[in-house]
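Here the structure is laid out as structure tokens; the discussion comes afterwards.
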Amino acid sequence: MYKNRVELTTTAPVNRALPNAPDGYTPQGETCPSKRPSIRNATALSSAETSWLKARRNNTKDALKAFLSRVDLGSFNGSDYIANHSANASALPNIGIAVSGGGYRALMNGGGALQAFDNRTTNSTHSGQLGGILQSATYLSGLSGGSWLVGSIYMNNFSDVSSLQDNGSVWQFQDSIFSGPTQSTTWDIGTVEYYSQLLGAVDGKSNAGYEVSITDYWGRSLSYQLINASEGGVGYTWSSIALSKDFQAGTMPMPLVIADGRAPGEILVPANTTVFEFNPWEFGSWDKSLSAFVSLEFLGSNFSKGTLATGEKCVRGFDNAGFIMGTSSSLFNQAFLQMNNTDAPSVVKDAISAILGKIGSENNDIAVYKPNPFYRYASQSKYTSSPSLTLVDGGEDLQNIPLDPLLQPQRHVDVILAVDSSADTTTRWPNGTSLVATYERNVDSSQRNSSLPFPSVPDQNTFVNLGLNNRPTFFGCNSSNATGAPLVVYIPNAPYIYPSNVSTFDLQYNTSERNAIIENGYDVATLGNGTVDSNWPACLACAILSRSFERTNTTVPKTCSTCFKTYCWNGTINATTPGDYYPTLKLH
């Protein structure tokens, strides 16, 4: 009785993400298109994504050829390899990039990595550099602090990191979310006006009959730092990305943001968590516990049993970009609990207190999606039985790198560049916890909500003892041991020129510190511009090409065989408990 595919409405393209919400932050019901939206089963990619992929996969070839032309693969010519197989895009490498959570640390470290991968960055296409990998990628996923990075890039017309860093209007992290954009060169407003705008936006949504949560305030305030528009881009929607002329033409990767489903009071563990995905066209989950998607543009509409009843309007504007970034990072809602210790107007403090009084402090991290688009859809589950859907920070299940959307077999991703800015150790450096959680969820669990192909990884102690958390490591090099799994290039945060292990809950950074962490992130991705290993660009190229070599029956070049011996985890385990982890600067 349920349709497997829904045709998404098409609108004339525009040049950028835009404030296309009908009434700012307030969702509004409108006349539905002639083909009314409905929920679809998650049995395949949407028709919109399938169509877009035809353009995107072909558009990655030139950037990939240019990158490979600069790396030394010995007698093997990587650029010619791409050219020789260009008639069959499915034979070519399909690249995903995943940027972890970790607050502003993740935005800045991840931003440095994307800066390194971007051929628009000054000097990034010189010898030993990695520029062009971003332009070669099909997908770019972000979670929590990583979603701020991804969202800021796409809400600002796919801006490069250097432009966002130098713009002066955004990324002014010396401004606290409690004070507003007082030092933005374009949008500087007084703190009183800032709070007036915050309250007005959220009140508008509430007065229209929609339940609000602390996430609404958090997402709104965050947007002032991330979106270069008046009132923090109050009318910018995530679905407007799909209307961008450049995006429709496949000139940039597809952005994906992740959140976790959590019923109030529920404890999340990786095996049972339902992972929700926001992409430019849809919102939903591939997991067995739901396996359904809704048109993102019409999120907020009153669906029941997968359809809109006759007379129900199509609601637009619910998918506010800041609300989506805030949902993915809802752990930071607790920052607003510090509001009582600030000079915030009493009316704002009262609004926060009223929400806490309603939901209880133990649920202060939830984002409320009501009406629940999946209400009474198909088989009954905790996500279809309630008229409200509650989501939380995408890293609360310990899967702090947003790998889930890139592991979906329908997307055929060959290689994932996984940038990990997690604070796993007591000294706030990564130790592989996110990869372990994803492995246990999909491969090593008796109660799986998901069973996606994923390569074997060692335990966290081994990550530290073998130094796998201090330099890039390849997992899944031998595809015969991980059928259908992508090769994962793990790129953990490490100190090159600056101790970038700042606290997840540090909410202010002066410009010098911001720039130093971004530059350190560039070094994390490039191994200090090749200073640590001059072969790194070639080895990363080998990882990118590996699964493609298998599909085309190409003999692995000697250079790549050497690289794989250096960077592939060889299965060694050392699970003894390590001492405290205090890495030193790699570049002095």
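From the backbone N, Cα and C atoms, a Cβ is placed for every residue, glycine too.
If you look for the noted substitutions, you won't find them, since the model keeps the original residues.
Summarising the annotation, Swiss-Prot assigns domain 'PLA2c' to 31-574 and lists sequence analysis as the type of evidence.
According to Swiss-Prot, the natural variant Leu398 to Asn carries the annotation: In strain: ATCC 90240 / AF-10. The Cβ neighbour count for Leu398 (variant position), using a 10 Å radius and every protein chain shown, is 18.
In Swiss-Prot, the entry for natural variant Ile573 to Val states: In strain: ATCC 90240 / AF-10. The structure shown retains the original residue. Cβ neighbours of Ile573 (variant position) (same chain, under 8 Å, six or more residues apart in sequence): Pro458, Asp459, Thr462.
Mean pLDDT across the domain 'PLA2c' (31-574) comes to 94 in this model.
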